[in-house]
Amino acid sequence: MFSLSSTVQPQVTIPLSHLINAFHSPKNISVSVNTPVSQKQHRDTVPEHEAPSSEPVLNLRDLGLSELKIGQIDKMVENLLPGFYKDKRVSSCWHTSHISAQSFFENKYGHLDMFSTLRSSSLYRQHPKTLRSICSDLQYFPVFIQSRGFKTLKSRTRRLQSTSERLVEAQNIAPSFVKGFLLRDRGTDLESLDKLMKTKNIPEAHQDAFKTGFAEGFLKAQALTQKTNDSLRRTRLILFVLLLFGIYGLLKNPFLSVRFRTTTGLDSAVDPVQMKNVTFEHVKGVEEAKQELQEVVEFLKNPQKFTVLGGKLPKGILLVGPPGTGKTLLARAVAGEADVPFYYASGSEFDEMFVGVGASRIRNLFREAKANAPCVIFIDELDSVGGKRIESPMHPYSRQTINQLLAEMDGFKPNEGVIIIGATNFPEALDNALIRPGRFDMQVTVPRPDVKGRTEILKWYLNKIKFDKSVDPEIIARGTVGFSGAELENLVNQAALKAAVDGKEMVTMKELEFSKDKILMGPERRSVEIDNKNKTITAYHESGHAIIAYYTKDAMPINKATIMPRGPTLGHVSLLPENDRWNETRAQLLAQMDVSMGGRVAEELIFGTDHITTGASSDFDNATKIAKRMVTKFGMSEKLGVMTYSDTGKLSPETQSAIEQEIRILLRESYERAKHILKTHAKEHKNLAEALLTYETLDAKEIQIVLEGKKLEVR
């Protein structure tokens, strides 16, 4: 084996097995070196035709190399075999040792004279003239120097510049026989390899061996090159995949991913929102608020109509109202009617954990809006970003966002053509500088719908489902006092789901009443097993509430009473006013307290003070809240007068004691009134409790029948 190491070409290993087999083994060679000259001369007389029978015979045509020209053999031999010099004084890499000798062979047997080795071989004895002529024509070629060491990029670079011998090596190694044979000009008339070997008087057996060694070396070089390229390609692919996984892991980390993100997160606000399918026809039950916003839309469509009189486009509109009344729906209707760019943002989208992000997003939002003026910006949950500025060590930089919002709405730079619509259900938390004229010029209240508005909303949502003609939306509207638009939509949807579960083809009043009770009293829990004793206590408890509500003048009418467990309670009495109540009188508040006391009073009268239960805790909470508001907010206490007390913690001990005394008096009087009514109507109380134990649920008409002493129809 010869090791071909080059700094220019990849390492090529050329096995010349057939040529080396012609020489003796290492031991025989070492002996032949010390043989006298006379013995060598005697061996030279061996006939040439007595070649060893072990020499292999190979056809060059089988390797595909028979078409080589004659002129290629000289350069091929120059690139393949090293030159031999008898004079050891010639400077050569064969006489240079960096770590040890040039090969393991010389480490073991010492330096040999190559001509002596050749002359002692059987091949030389058989063909002395042929080998002598070949070796005389061979040129010095240092490519077969065995270079041993750590194969690193640093060591290879150092070898290129370490010694002049390496530079000579790099100069003599032309792109070797691989590049020479593949890129040679094919138009040149070169002699074939076969003719050249015949000219040099090389026997056919040795020609085949020589060509076989050449072919094997060429194929080995190609295989090693391909293997190296494949390894590099796989390594690069693995590193690239690991890099992608690393970047993905950083992006998934909530703390590190922010550093790789720009000021996105407000993409929905920066891009205009199209709301072509929502108009003011979809808004029901809030006619006054809708009228206010329709004027703004008209201003956007035809500004000359208003500016001819010197009017200006309003800069901000603040929508205020309880949850579910349609504030966001109104803003969407403005977007659909105005036909101008509409930008949406939520108050919680501005601020994050890093300082300055909120102010930057405010600037980006208004910069985009000004570039597309006239336009509308809708900020939902405005109290999240526009709350009052306070000095707090927990949020020392929270004022930057609202300050930037104030400057953009009405600051030094003009802001023409951009209308800001804000929505909140907590206007008390807004900063005073934000709600002043010039920023939010208009404040529109979006209240809960009245009976007429609830009827319109129910008709709108009923038209989206299949319902029976016997359904009367006005009856449902009168029984849903205080419901918002969102709650009415949920009521209709729950009724449709109930009808689908029961296998009905359309929604009837039964499903609507069921969904109303489910919203008012909670879902039924029929799987709960209650013993007769607790069921009896619950029946008398709920009957006590119903008796007080029925016989108290200013109490709200009864809607339904049940001892079916619903939600967290074992029973419930639903009260609904006949009409919308815009305010409440002192008599109505006292009646509510009396109704709340009815449950505990009934337990005490029927079962005794030792058997009262904890079921009245929520009733006492409700009664105490009413009494406290009457004393501290409504000015309904004769002793304390019309003064209000918003923060009782800052009051003097005497005042606090007086407030507590007045609340205690109101509760005691309410308890006594409820006890008087139940003692007076003890028979009706008993009949109603027995009816509840029998039927579990009674509506207003059935309760009236029982209290009048009549019998209910068998269900």
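Glycine is no exception: its Cβ is also placed from the backbone N, Cα and C atoms.
What Swiss-Prot lists as active site is Glu542, and the listing cites a curator's inference. Taking the Cβ of Glu542 (mutagenesis position) as reference, residues of its chain lying under 8 Å away and at least six apart in sequence are, in sequence order, Ala561, Thr562, Ile563, Gly571, His572, Val573, Gly599, Leu692.
DSSP classifies Leu329 (ATP binding site) as helix under the three-state reduction. The Cβ neighbour count for Leu329 (ATP binding site), using a 10 Å radius and every protein chain shown, is 20. The ATP binding site annotation in Swiss-Prot covers Val283, Thr325, Gly326, Lys327, Thr328, Leu329.
Residues or ranges marked as Zn(2+) binding site by Swiss-Prot on the basis of similarity to another entry: His541, His545, Asp619. In the three-state DSSP reading, His541 (Zn(2+) binding site) counts as helix.
Recorded in Swiss-Prot as a mutagenesis result, Glu542 to Gln carries the remark: Loss of protease activity.
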Could you state the whole-number distance in Å separating the C-alpha atoms of Leu329 (ATP binding site) and Asp619 (Zn(2+) binding site)? 37
What's the CA-CA gap between His541 (Zn(2+) binding site) and Thr328 (ATP binding site) in angstrom, rounded? 43
What's the CA-CA gap between Lys327 (ATP binding site) and Asp619 (Zn(2+) binding site) in angstrom, rounded? 34
In the structure shown, which of the binding-site residues Thr325, Thr328 has the fewest Cβ neighbours within 10 Å? Thr328
Cβ within 8 Å of the mean position of the Cβ atoms of Val283, Thr325, Gly326, Lys327, Thr328, Leu329: remaining residues of the chain near ATP: Val286, Ala289, Leu319, Gly321, Leu330, Ala331, Val446, Gly485
With every protein chain in view, what's the tally of Cβ atoms within 10 Å of the Cβ of Lys327 (ATP binding site), excluding that atom itself? 26
Using Cα coordinates, what distance in whole Å links Val283 (ATP binding site) and Asp619 (Zn(2+) binding site)? 38
